Every structure is written in structure tokens, then in C-alpha cells.
Amino acid sequence: MGLLSSKRQVSEKGKGWSPVKIRTQDKAPPPLPPLVVFNHLAPPSPNQDPDEEERFVVALFDYAAVNDRDLQVLKGEKLQVLRSTGDWWLARSLVTGREGYVPSNFVAPVETLEVEKWFFRTISRKDAERQLLAPMNKAGSFLIRESESNKGAFSLSVKDITTQGEVVKHYKIRSLDNGGYYISPRITFPTLQALVQHYSKKGDGLCQKLTLPCVNLAPKNLWAQDEWEIPRQSLKLVRKLGSGQFGEVWMGYYKNNMKVAIKTLKEGTMSPEAFLGEANVMKTLQHERLVRLYAVVTREPIYIVTEYMARGCLLDFLKTDEGSRLSLPRLIDMSAQVAEGMAYIERMNSIHRDLRAANILVSETLCCKIADFGLARIIDSEYTAQEGAKFPIKWTAPEAIHFGVFTIKADVWSFGVLLMEIVTYGRVPYPGMSNPEVIRSLEHGYRMPCPETCPPELYNDIITECWRGRPEERPTFEFLQSVLEDFYTATEGQYELQP
């Protein structure tokens, strides 16, 4: 275990179609096109784009039309592409003859690896590990992806069970001059499909016999850009998830078919204008590690609608039976995901101001996203807390406690406390100390000691660096993301040896 040389590497400053047999896949679709790209509302044209070559694709997944200009398709349905501009393609179904728009990442050419349920073309090594380590994937679950380091080559990633717990092992798939493939030179295959078929019958030197392709949950439905302010009757509140400083949070449904989280304003704690300001900040910040904002109801009681995260907040999850059994590498990877989201906030010249485990949400696949931007603000250089504003003392940097001045460096301090929450499986920071005692102790240079469950390298090289007294001496989130992602790779080989 240890750190790579990330400190030196990262700045502190931060065609024609013919009938074929289609094998459709069961894995979940990739994310739908972003909110900012919703130009597919232009009326469908009855004629094909003159510059568009005649092209036929197959639907990789079901797509339910959201608007009357969309084309509803079923997995395996063949389509003719009429226009392929941007993230939305105009297509005609060869089954129904209807025309409309479909997300471009929901279709693929009829003769392509994309129709194989085990093929994840552009997924990174790190995300491949995260997906394979999800609870629904068992030992032997696998995927094939394009190599990040060798363009045109492929890698096989397999979930394994060792004495250290669940791990993912990676194998290089090498190409032959005649177009074949191999992992071990003693046996070659004409296609990737043949390679998968062989290692699915027997492991033949791999860590596990290949069992099932890596699975994902169904994707979230598209949310159209023009559905920002929505009618209250389009929402159904089903189950109360909790309450906070600004209101309650419910699990519910939009238009009876899309599961969402709905945050309601608690009257008297925040003006409608401030609540809508929170929503507008969230709307401008879009990243895969940030909980996504979908819409708002602007008439009181005001609602804010976001994506639903099935496992709830990280603080509560760490205290469950499943959470308490998470290995240290999984905990550090969760920390890296939070740092990735905060690095985006840092690049966007914004701050969070309430970063703690209670405001990190966990998905069904145990991916973490940053939530609750009620206190985040777009800033020039710093945001001064308004008189009377509340903030959690045990997570707050000294300069913010004493002077009410918040910068991204105050978020870095909070991140150090968040790391302590994670490695102690949700223990309250500064156990046994009151808020005034914490303030006095920090003034005299006190810092929480290294827990027994925390590696010294993590505590000395990362956590305590976040707690530097001078804000400018604290690391950037870019740096923190880098060292946390690399924490366990310094002593690991990038690939398994040839079987």
C-alpha cells in the first residue's frame, strides 16, 4: 500500500444493411443525453438528410418516448438513420414505419460489438472495477473494454474472490496480424466472441471461469430541458426519506413512471427565492459525481426534484450490515469519488459549504454522489456567511467558524473530516467533545488522532494535510482525487500475467 508520485504529477494550484442475427444485451443503457442537449424537438423531416449515408442500426435497449417527437423502440428493433446530428438521431423504425428521435447511445450498427452484453467500449479501468464490484455482480462476472493505454487493443476485467475480499483482475487481450485475439499465446481465437465462449467453459488459467457479463441497473429516463418548471400534479410523493434544515425529502414518481427524490421547502426556514436560488445553482453544476437536479415546482409549497439514490446517505449506509463490511479499498474508492465531484466544483469556481457524510448519497451500485447544494454559491473568490446562517461546527474550518469566510479550502478541511467519518464507518467526529470544546481545541492546534482502522499513509499524507491551519497550504481537490485514486495501485501490477 502507498501513494504514487501524484504530488509531483498534479499541480497544487490546482453502409448498407443486410439481415443478420442480432444478439441484444441485458446490461443497462449508458446515461441518456444531457439536459443541455435537447434540440431534438425540431419537427421530424420526412426525408433523409442528403448528406447522410444510408445506415441501419439496432436498438440496444428499450426506449420509451418522453415527448410526441420521440420514437418509442424496443430492444432489438432495427431502424434506419435519417439524421445523426448531435446526441439525438432521427430514425425510422423498420418494424412500425414510424419516425422520431432516439438517443444516439441507445443504438449501434447491426454488425458491431456493442450488441454483445459483455462489451463496454469506452469504460475506464477504474469504472470497470466499480461496476464489477457492485453487489449484483458475482465471482466470474466480466466485461471487455477498450484499453486506455493501447489504442485499438482490448482488456478483459473479471471479478474474483480472494482472501482479501472481492477484487477485479485485468487481462490484456492481444491482437494477431490476421485479425485474431489471444490472452495466452498457446491458444488463439478468431473473434472476441470465441474468446469469451472458451473462457466461459473453463477458466484455463484465468482467476475465474467467466460466468455472467457485468450487469447494471436500468438507466434513468431522459429529463427534457423544457421540463424545468413542472406542475405539482405530475409528482406523486410515496415515502418520506428524511428531513433537514430546509425541508423534507421524499421518494416519489414523476408522471407515475420515473422514480425521483423530491425535496420540499419547510416554511419559515428559507425564503422561496433562496430555495429557487439553490435549485438554480444545482442546475448549473452537472457532473456524474453530483446528484442531478431535474426540475422544480415554483408555487408554494415549493418542490425540488432530483435523481433518486437507492442506498440513501453515506453516513447511514456505513452503519448498515452491508456498509460496515466494506473493505478499506472500497472506502478509499468512495472517498476518491467524492474528491472527483469536489474537484469539478473547484474547477467551476464554486463551493459546497456543507460537505459531510450525511450529504453524500449512495446508489444501488455503491457509487457516491455529492448532494445538498443548499449552501453552495457561485463565487468570485470567497463567500461570506450571512448573519445567522447555520453550519456544522465539527466539519467547519477554523477561518469559517471565526470569521464566517468560506472558500474551497474550507471545503478541503471538511473533506478531511469526511474521510475520518468514512474510515470509522460513520463515527461522530471529535467523539465526546462538545462544539465549544472542539473550537477551543482547534485554536490550540489539536487534531483528531489517527483511528486504528486508518492506514498511517492516509492519515499523515492526506487527512492532516486537509487540516492545515493556513487555508492556502491545504491541497486542491484535484490533488486529493489523484492520490486517492492511486492509493492502492503503487504496489499492484496493472495487468495479470498471461495464464
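Note: Cβ is positioned from N, Cα and C throughout, glycine not excepted.
Heads up, this one's the original sequence, none of the swaps are in it.
What Swiss-Prot lists as active site, proton acceptor is Asp354. DSSP assigns Asp354 (active site, proton acceptor) to coil, not to a helix or a strand.
Annotation comment: Swiss-Prot describes 52-112 as domain 'SH3'. Across the range of the domain 'SH3' (52-112), the DSSP-based residue counts are 3 helix, 28 strand, 30 coil.
Marked as domain 'SH2' by Swiss-Prot: 118-214. On the 0 to 100 pLDDT scale, the model's mean across the domain 'SH2' (118-214) is 90.
Annotation source Swiss-Prot lists domain 'Protein kinase' at 235-488.
Arg145 to Lys appears in Swiss-Prot as a published mutagenesis result, with the remark: Impairs the interaction with CD79A and CD79B. Listed in sequence order, the residues of the same chain lying 6 or more apart from Arg145 (mutagenesis position) and placing their CB within less than 8 Å of its CB are Phe119, Phe120, Arg121, Thr122, Ile123, Arg125, Ala128, Phe154, Ser155, Ser157. Annotation note: Arg145 (mutagenesis position) sits in a strand segment as assigned by DSSP.
Annotation of the published mutagenesis Tyr495 to Phe in Swiss-Prot: Leads to constitutive activation of BLK; the original residue is retained in the structure shown.
With DSSP classes pooled into helix, strand and coil, the tally for the domain 'SH2' (118-214) is 18 helix, 30 strand, 49 coil.
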